[in-house]
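J.: This is the structure I have questions about; it appears just below.
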Amino acid sequence: MSSLDEDEEDFEMLDTENLQFMGKKMFGKQAGEDESDDFAIGGSTPTNKLKFYPYSNNKLTRSTGTLNLSLSNTALSEANSKFLGKIEEEEEEEEEGKDEESVDSRIKRWSPFHENESVTTPITKRSAEKTNSPISLKQWNQRWFPKNDARTENTSSSSSYSVAKPNQSAFTSSGLVSKMSMDTSLYPAKLRIPETPVKKSPLVEGRDHKHVHLSSSKNASSSLSVSPLNFVEDNNLQEDLLFSDSPSSKALPSIHVPTIDSSPLSEAKYHAHDRHNNQTNILSPTNSLVTNSSPQTLHSNKFKKIKRARNSVILKNRELTNSLQQFKDDLYGTDENFPPPIIISSHHSTRKNPQPYQFRGRYDNDTDEEISTPTRRKSIIGATSQTHRESRPLSLSSAIVTNTTSAETHSISSTDSSPLNSKRRLISSNKLSANPDSHLFEKFTNVHSIGKGQFSTVYQVTFAQTNKKYAIKAIKPNKYNSLKRILLEIKILNEVTNQITMDQEGKEYIIDYISSWKFQNSYYIMTELCENGNLDGFLQEQVIAKKKRLEDWRIWKIIVELSLALRFIHDSCHIVHLDLKPANVMITFEGNLKLGDFGMATHLPLEDKSFENEGDREYIAPEIISDCTYDYKADIFSLGLMIVEIAANVVLPDNGNAWHKLRSGDLSDAGRLSSTDIHSESLFSDITKVDTNDLFDFERDNISGNSNNAGTSTVHNNSNINNPNMNNGNDNNNVNTAATKNRLILHKSSKIPAWVPKFLIDGESLERIVRWMIEPNYERRPTANQILQTEECLYVEMTRNAGAIIQEDDFGPKPKFFI
């Protein structure tokens, strides 16, 4: 065929395609086409050549041509494209003369994309197919793009739903959380050592601890095995704190300490000590030990010498033994009758203007002992010479409240004339002034922290003159704890301690107030020290840590002692506590309870209508929050929640649904308050464990007269508690099981003495009195006196022989009228 004929055929083909295109445009779209096909190019004639058409307004012309370019490039290697090599193709033989229907069906069956991959241009092995047909492209778009769009919409909707979907667990009421199931790490560890920021010297850590507080360890005994406050702290910590704070201590290693043999002054003092033994107020029992030390040992073990000197201050003032009898007179209104301060004359003094003498504790004695002769005489306030001995005893409060301004007339002993001593005292006083609590080291010994609250810090101290331990609460006013509240607390403590009424019963369950003073911007309240810590620490260490519960007898004793304390402050002092919780209930050496921390307390009726004192939300009464109503019965409500916490071993909530349920009188989340297993580890207890719930149910069923049905009902009711796997059906097996269980209960009941009162084994009396105490309407709650007048409390108070936390077997001691 000639070239002319070929050109004519090509022209006819092009003309045919144009006519088809114009025909579509004139007569409308075919069935199944949309508006996007109006400008489709290419018709149905197979072609593999790039063609340009003179339609400038056709937007798909260039894109279709570009598609033709990519389809015609069959030589492109799969390695050059990360998408081309992943397309799956069907390996089929190409048949000649395949019509348009077969191509469309193949496109419908072809899945060239993997999941989660973007759409790419399909590559086939065909070199000339109807791949640029508008119908094929339309079907291609309809098959794949709607699915991808739908997938994108679903993904976006699900992601937005997951973000906006609330946490469903927030609507689930979990109730009260048992302390048994909680990790012990959630509870704060008891403070065993003082929080001292000073780094200890390695020489101090290697010292011998055999002679530390031998006298105090003899008296350190308790009915409890472990007590937070009875823990004997390492006395070296306070010594390190004060000794290391002084910058002059860095120069101490280079100072030569003269021996006793080479010091004329020490020899004179040593012989003078033998001649005037009855004229001195302080005697050092360790002088003989230090005298026998060699110079090398004395110099290398200087830290040990400080320790010996610390224990060497022993007062021989016999008048101090009578100071406790006259303490109240000396503390309130009799200080002005004291004679003028005594001037201690000293012929060794070389100072022209002696500085005022201050009451010095272990700190001054230790530092002076470090660089001076060990046999020198020490002097503290109240220690007089033979010619100036006074017959009036020295009061405890006057020694404590002594300030630097009021002691200007006292003289310093002769050994304080050293320039280095004066420099050390000046530097140390500047450092101590930075922390007001540091002045306690000058007035007391063995000072260490035993607790820290939101507004205060509590220290345990020892008064050197009487060797008696006290607790000092340091409070610094701030915007959350005003000065007015601090002064009110001191006033209330003073009033409660000195309250003289006809009925003094219950006063022994209130913390004893000793003294108070102000130093710089802080206030200090001195009270008696309860060696066994507080009730909260006892519950954590002796109950929760051992995975057990208190028996009902001790719980009733706690109710009795705290009710006695509340009745005294309510009826005799007209004071409401408003912050009753286990952390504010102290435990004495004998195991009795004492109510302390009157920081939220106030007098009733209120004088200030704007008064707003709220304790912890876990124990606060509902009327205080809702109506700002303050009544004595708010303390009764707090006592009731304390018993719920102690008896059920649960953590009281501070908000939420469980919080509101407790304030509506609902105890369903707490479970049974009476212990279902009252067997204890006491030496007087039998090996057999007694389930008081089964015993009470058995007695109740016998009274009903229908032992079989009632026995079956009893087993059914208690199946969740005693035997969760028991079948709850009503067949003969259950009747036999109930009879067997009743016989077992009879065997167990024989282990319970006949004199045991019913309220200790019925499982209902404790819950009944707790519901009475947490009555939502405060007017229906009992008073402290009404609680004490119940039969249960009268029996407990009449028969108990020990403190509230002391175990007295499972059911308490046997009453004397049964003996």
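The backbone N, Cα and C atoms fix where each Cβ goes, glycine too.
Keep in mind that this structure shows the original residues, not the substituted ones.
When I checked Swiss-Prot for this same protein, it listed these features:
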MUTAGEN   Leu320 to Pro or Gln  Prevents degradation
MUTAGEN   Leu324 to Ser  Prevents degradation
MUTAGEN   Phe327 to Ser  Prevents degradation
DOMAIN    444-794  domain 'Protein kinase'
BINDING   Ile450, Gly451, Lys452, Gly453, Gln454, Phe455, Ser456, Thr457, Val458, Lys473  ATP binding site
MUTAGEN   Lys473 to Ala or Pro  Loss of catalytic activity
ACT_SITE  Asp579  active site, proton acceptor
BINDING   Asn584, Asp597  Mg(2+) binding site
J.: Cβ-Cβ under 8 Å from Asp597 (Mg(2+) binding site), same chain, 6 or more residues apart: which ones?
T.: Asp579, Ala583, Asn584
J.: Restricting to the record's ATP-binding residues (Ile450, Gly451, Lys452, Gly453, Gln454, Phe455, Ser456, Thr457, Val458, Lys473), give me the longest CA-CA distance in Å as a whole number.
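T.: Maximum Cα-Cα distance: 15 Å.
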J.: Over the domain 'Protein kinase' (444-794), work out the mean pLDDT and round it to an integer.
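T.: Residues in the domain 'Protein kinase' (444-794) carry a mean pLDDT of 82 in this prediction.
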J.: Determine, to the nearest whole angstrom, how far the Cα atom of Ser456 (ATP binding site) is from the Cα atom of Lys473 (mutagenesis position).
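T.: On Cα coordinates alone, these residues lie 6 Å apart.
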J.: From the Cα of Val458 (ATP binding site) across to the Cα of Lys473 (mutagenesis position), what is the distance in angstrom?
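T.: It is 4 Å, counting Cα to Cα.
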J.: Find, among the binding-site residues listed as Gln454, Ser456, Asn584, the one whose Cβ has the highest number of other Cβ atoms within 10 Å in the structure shown.
T.: Asn584
J.: Secondary structure at Asn584 (Mg(2+) binding site) (DSSP, helix/strand/coil)?
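T.: The residue in question, Asn584 (Mg(2+) binding site), is helix (DSSP, three-state).
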J.: Taking DSSP three-state, what's Ser456 (ATP binding site) in: helix, strand or coil?
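T.: The residue in question, Ser456 (ATP binding site), is strand (DSSP, three-state).
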